[in-house]
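Record note (Swiss-Prot), mutagenesis Tyr409 to His: Strongly reduced ability to hydrolyze ufm-1 bound to a target protein. The unchanged residue is displayed. For the mutagenesis of Cys421 to Ala, Swiss-Prot gives this note: No significant effect on GPCR localization in AWA cilia. The structure shown keeps the original residue. Among the mutagenesis entries in Swiss-Prot is Cys421 to Ser, noted as: Abolished ability to hydrolyze ufm-1 bound to a target protein. No significant effect on GPCR localization in AWA cilia or odorant chemotaxis. The active site feature in Swiss-Prot is assigned to Cys421, Asp545, His547. Quoted from Swiss-Prot for the published mutagenesis Asp458 to Ala: Strongly reduced ability to hydrolyze ufm-1 bound to a target protein. Swiss-Prot documents Trp469 to Ala as a published mutagenesis change and attaches the note Strongly reduced ability to hydrolyze ufm-1 bound to a target protein. For the published mutagenesis Arg488 to Ala, Swiss-Prot gives the following note: Reduced ability to hydrolyze ufm-1 bound to a target protein. Among the sequence features in Swiss-Prot, the mutagenesis site His547 to Ala is noted as follows: Abolished ability to hydrolyze ufm-1 bound to a target protein. No significant effect on GPCR localization in AWA cilia or odorant chemotaxis.
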Amino acid sequence: MTNSQTVSLIGPTQMAPQSTPPPPVNELWFIDAQAMFQNYANLRSFSKSNANEINTTIGGFVFGRKARKQVIHVLFAYAEDLTESNRQFLESSLSADIELVGNLNIDGQSQILPGGQFTLQLTSRMLENRSISEFLDMNVMFNNEHVLMEGASCVSRVGYEWSLRAGREQEDVKSAAERLSMASFRFTYLNAEHGLVIREQKPEAAQQKYLDKFSKGAVPYKDVIEFTAMQSLTRDTSNDTEDQKLVPTVKVTKDNKHFTRLVTIGEVVFPAFFGDSSLDLYKRSREAFNRRANNTMMVTVNGIRAGRGVTTTTSATYLPPGWVSLLHLQLPTKWTDNEQRNYRIRLHKLFNLPSSKPVLRLSQALALHSESARLTNKKLIREPHLSITNYQPVGEITTVNGPYNYHHYMQDGIDDSGWGCAYRSFQTIWSWFILNGYTDKPVPSHREIQQALVDIQDKQAKFVGSRQWIGSTEISFVLNELLKLECRFIATNSGAEVVERVRELARHFETSGTPVMIGGNMLAHTILGVDFNDTTGETKFLVLDPHYTGSEDIKTITSKGWCAWKPASFWSKDHFYNMVLPQPPSDAI
């Protein structure tokens, strides 16, 4: 998708505007009105750069859990995007327990799609003012309540192969997805460690609740049950009377057609809630598999229609900010950087995600399956400050916003003890930009950092491969050269002045959220947060120390002060300090 304004992902199939009366009050549903208002604001934030959209009619889709009477997502869309094909794409990307439950009527205009049980009555003024009371007055069948995130994630990797004829790829992709859906009953999911099996059950076994001990109190982004997918060659036919069941048919043609073989490894993820029966889990596993296949089909067809040919995809699972369920996408892997950026912009609009920061970079995907974790985990400790216990705040705490990796002396087989602390602080900062979706470029090595400084003529050629120190200025130069990032500076004449600038640091963590490199007294450290009492002036700094030379032992790192809250006296009163505050771009998606 080369244009973020493309109307639909598959086809137009647009619904005509209708005016719908309020639904009868016969059941009580739950909705998080603030989350709905935020989604509306996110979509409208895209229109600020497009004058043609400012007055365009807006409608939307309401997705939820019918059995629990919960609205999970209210996704707003401009009129041209209110299509059945987009509804199918959105649903195929959501958790397998979530489906279309309603439609929207905004200022008397609505686009009704089949499957909705009710229509939310909204006004532009209500949405812009975030008026919960007005919403509840107009929608008496709803309670405003934050829906809790719950359930374990069942995850498995399933491979499937499609053969696509030259000139008929779209037709063959759709047919292949339909065949996969029809054959999904053949899949059995096995966890040998715990003796768990998810499969089609006989009636007497269908109500067993054998995952309750795993799903009680679980949350889907960290409590994972991994399954191996196995395909049955036959269905259980013990109660059938026919002699012949499913018979495979092979049709051979000799027309010299060129075929493209498309192999996809899809990550199938579905939730297990406390109280689910084995039948619930089996149905959900089939639905999750079908959604992966359909999502793959839609992205592939879209690529063909856009003239990119048959594209390979990879599975990615996300927990976007403010969401209480997971988002599952098949993302193209061979598109250009610009094509992928335009596609991400498109997805941000469809899912009402922020327009000002990345959410759907591959580096931001959850590593739920062990194979995904193996490919993404370099055995670095992530966010060690979250493992600090028994700290008593002295005032108001503000910290780094988003994940980062702890880089320190002696990693990567490099003995940089005594000279590499600023390089390691730089690498920690760079990891933040990777893990928060601002870049896909790997963390630079010491040599690559040195080469960048030579390239901008800050250092001579002999600097590359040396053991010379770098400081705060060099760090800002390299961030600008390699990532085109701007940095703010705080310069102080003593450690006492570092404390005086604590309000600036707090504001930085609140607005920008990046780690801060501080250099002085021939040492470099990384500041991850501040704790400031505005009444007493007492201040503490959350410091990550790159001088650590040990193994990746989180207990040692947090208990021995390598990642810890430090008093103001930690900064020497006899030395000056310079701080580098990297600024994330405001238009990166």
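Cβ coordinates are placed from backbone N, Cα and C, and glycine is handled just like the others.
Taking the features listed in Swiss-Prot, we show where each one sits on the structure.
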residue	record	contacts (Cβ under 8 Å, 6+ apart)
Tyr409	mutagenesis position	Asp416, Ser417, Gly420, Cys421, Arg424, Pro546, His547, Tyr548, Thr549
Asp458	mutagenesis position	Glu474, Phe477
Trp469	mutagenesis position	Trp419, Ala422, Met522
Arg488	mutagenesis position	His508, Val580, Leu581, Gln583
Asp545	active site	His408, His525, Thr526, Gly561, Trp562, Cys563
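Under the three-state DSSP scheme, Trp469 (mutagenesis position) falls in the coil class. Counting every protein chain shown, the Cβ of His547 (mutagenesis position) has 15 other Cβ atoms within 10 Å.
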